[in-house]
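**Q** Feature table excerpt (Swiss-Prot):
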DOMAIN    36-182  domain 'UBC core'
MUTAGEN   T78 to I  In COP10-4; induces an open cotyledon phenotype due to defects in photomorphogenic repression
Amino acid sequence: MMTPGGSGRLRPLPTAMYAGYSGTASSWVAKTSVSASGKRIQREMAELNIDPPPDCSAGPKGDNLYHWIATIIGPSGTPYEGGIFFLDIIFPSDYPFKPPKLVFKTRIYHCNVDTAGDLSVNILRDSWSPALTITKVLQAIRSIFLKPEPYSPALPVIARLYLTDREKHDEVAKEWTLRFAK
């Protein structure tokens, strides 16, 4: 970009004044503005940093605002006690109108988490509302460590064991926690 110089010649503008500009007004807006979903995610990130839920943390992976990594510490008194569980959080471009996708990266023996790490919890499906936040989602996921939802399982075989032989279920869940989450 050029500006008129004192001698009638054009001189270049300082680079910082047009960083991100590629020649059209629309490209300037695309590179310098944050979408409504991005602003919402930034606000939730700030709130999460100020007041995180118990045993939970989360934040962007690198500089991608729409891809986060979360950590949940297994609550005491559960077969997951002391385990460190990592999750990927992917926010859709139309967040919060669509729920984020959460995937366990740490293997876990749980009826609401399938073998690929995908969760089967109502808050991320039928119960989703734009009023919910990532803090509420993390709290809901932590709550399934305390009280699994065996009647809406991702893995029915684990749900069946949970309902019919809780002691054996908890023994296997503890073994997995020691093996994969410590």
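Including glycine, each Cβ sits where the backbone N, Cα and C put it.
Sequence unchanged from the original; the noted substitutions are absent.
Looking at the shown structure, what environment does each listed feature sit in?
**A** Residue counts for the domain 'UBC core' (36-182) by DSSP state, with H, G and I taken as helix and E and B as strand, are 55 helix, 30 strand, 62 coil.
T78 (mutagenesis position): 17 other CB atoms within 10 A of its CB, across all protein chains.
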